[in-house]
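To start, the structure itself, in structure tokens.
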Amino acid sequence: MAKKVTVTLVDDFDGSGAADETVEFGLDGVTYEIDLSTKNATKLRGDLKQWVAAGRRVGGRRRGRSGSGRGRGAIDREQSAAIREWARRNGHNVSTRGRIPADVIDAYHAAT
């Protein structure tokens, strides 16, 4: 005997019937998902439209990350000190602390 299992998504907002889509949104660093009918999804987007228009976009859709995600690779204290010393001797303006600009690091690697 065969069984058929059907999963029906119900509108999370008002429970009025089947949800047509899952909407993802974020607030205060927390991402939410809500299953909504087309009508309620349109209403949510309309309600948020004025806030979205006044805000700044800080990211897009998530993508899978490859590798360690550390970019060019971390540099240790000794290497950082050597790069800063080389940069000062060669006319680059670098701070005593903090991030070393990528162009300075590239110039250091090209020269050494």
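Yeah, the Cβs are placed from backbone N, Cα and C, and that goes for glycine too.
If you look for the noted substitutions, you won't find them, since the model keeps the original residues.
According to DSSP, Asp28 (mutagenesis position) sits in a coil region rather than a helix or strand. Experimental mutagenesis is annotated in Swiss-Prot for Asp28 to Ala, with the remark: Loss of activity.
In the three-state DSSP classification, Arg45 (mutagenesis position) falls within a helix. The note that Swiss-Prot attaches to the published mutagenesis Arg45 to Ala is: Loss of activity.
For Arg97 to Ala, Swiss-Prot lists a mutagenesis experiment annotated as follows: Reduced DNA-binding, in fragment 66-112. Within 10 Å of the C-beta of Arg97 (mutagenesis position) we count 7 further C-beta atoms, all protein chains included.
There are 10 other Cβ atoms within 10 Å of the Cβ belonging to Arg99 (mutagenesis position). Following the DSSP three-state reduction, the secondary structure of Arg99 (mutagenesis position) is coil. Mutagenesis annotation in Swiss-Prot: Arg99 to Ala, described as Reduced DNA-binding, in fragment 66-112; the structure shown retains the original residue.
Listed in Swiss-Prot as a mutagenesis experiment, Pro101 to Ala is described as follows: No change in activity. Can still bind DNA and form dimers. Applying an 8 A CB threshold to same-chain residues 6+ apart, the list for Pro101 (mutagenesis position) reads Val94.
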Remark   = As a whole number of Å, the Cα atom of Arg45 (mutagenesis position) is distant from the Cα atom of Asp28 (mutagenesis position) by 18
Ask   = Could you give the Cα-Cα distance between Arg97 (mutagenesis position) and Asp28 (mutagenesis position), in whole Å?
value = 31
Query = If you draw a 10 Å sphere around the Cβ of Arg45 (mutagenesis position), how many other Cβ atoms fall inside it, taking every protein chain shown into account?
reply = 13
Query = How far is it from Arg99 (mutagenesis position) to Asp28 (mutagenesis position), counting Cα to Cα, in Å?
reply = 27
Note = Cβ contacts within 10 Å for Asp28 (mutagenesis position), all chains included, total 4
